[in-house]
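Asker: So Swiss-Prot says this about it:
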type	residues	note
BINDING	Y19, R39, R48	substrate binding site
MUTAGEN	Y19 to A	Leads to a dramatic decrease of the catalytic activity
MUTAGEN	Y19 to F	Alters the stereochemistry and the specificity of the enzyme reaction
MUTAGEN	R31 to A	Does not significantly affect the catalytic activity
MUTAGEN	S37 to V	Does not significantly affect the catalytic activity
MUTAGEN	R39 to A	Leads to a dramatic decrease of the catalytic activity
MUTAGEN	R48 to A	Leads to a dramatic decrease of the catalytic activity
Amino acid sequence: MSPTREDLVATAKLFIAKYNEFTPESIISVRTPNSVSHRLFPTRNATRNIGESMEACANAKEVFKSLTVSVIDDNDTIVDERTRKVVFYLASRGDTIVGEWKSECIFIFQMSEDGKLVDRIWAGFDTAYMDEFESRLDGITF
């Protein structure tokens, strides 16, 4: 039986909950072993496998003291049951070594055939905010 809308949304929300734990292990705990994530930047496209995602999280922890993402409005959630995709419009908040982080992003999830794990992620970020944030990090050595 194909996963229902509710199944797909529940898996995407579980991913967000694990993402908010913000550890290399938690961010992959709801992903398939061969899953990939794609960052959607016009100038910074990146595709990461599980190991690369864990490394990116470990590196981000050097900058972020805390990070939380949350669905802005459940009414804006888009679900395509046929392709097993869920789209969330998210707010992200955090404390960093250079001050507050506050932005919005969009995550597109494609689930495994049973709907219980995330197989692919496309993450779109506010590039203007990212550029400004990265300029605050200029000159800082980790």
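Positions of Cβ are set from backbone N, Cα and C atoms, glycine also.
Every position carries its original residue.
Note that the coordinates shown come from a computational prediction; the quantities given were computed from them, not determined experimentally.
In the displayed structure, how are the listed features positioned relative to their neighbours?
Answerer: Around the Cβ of R48 (mutagenesis position), the same chain contributes V36, S37, H38, R39, A56, each under 8 angstroms and 6 or more positions distant in sequence.
If you draw a 10 Å sphere around the CB of Y19 (mutagenesis position), it holds 22 other CB atoms from the protein chains shown.
Secondary structure at R31 (mutagenesis position), taken from DSSP and collapsed to helix, strand or coil, is strand. For R31 (mutagenesis position), the count of additional Cβ atoms within 10 Å of its Cβ stands at 22 [all protein chains shown].
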Asker: What are the other residues, in sequence order, whose C-beta lies within 8 angstroms of the center of the C-beta atoms of Y19, R39, R48 at the substrate site?
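Answerer: These residues sit around the substrate site: I27, S37, H38, S53, A56, I121, A123.
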Asker: Rounded to a whole number, how many Å is the Cα of Y19 (mutagenesis position) away from the Cα of R31 (mutagenesis position)?
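Answerer: Distance (Cα to Cα, whole Å): 11 Å.
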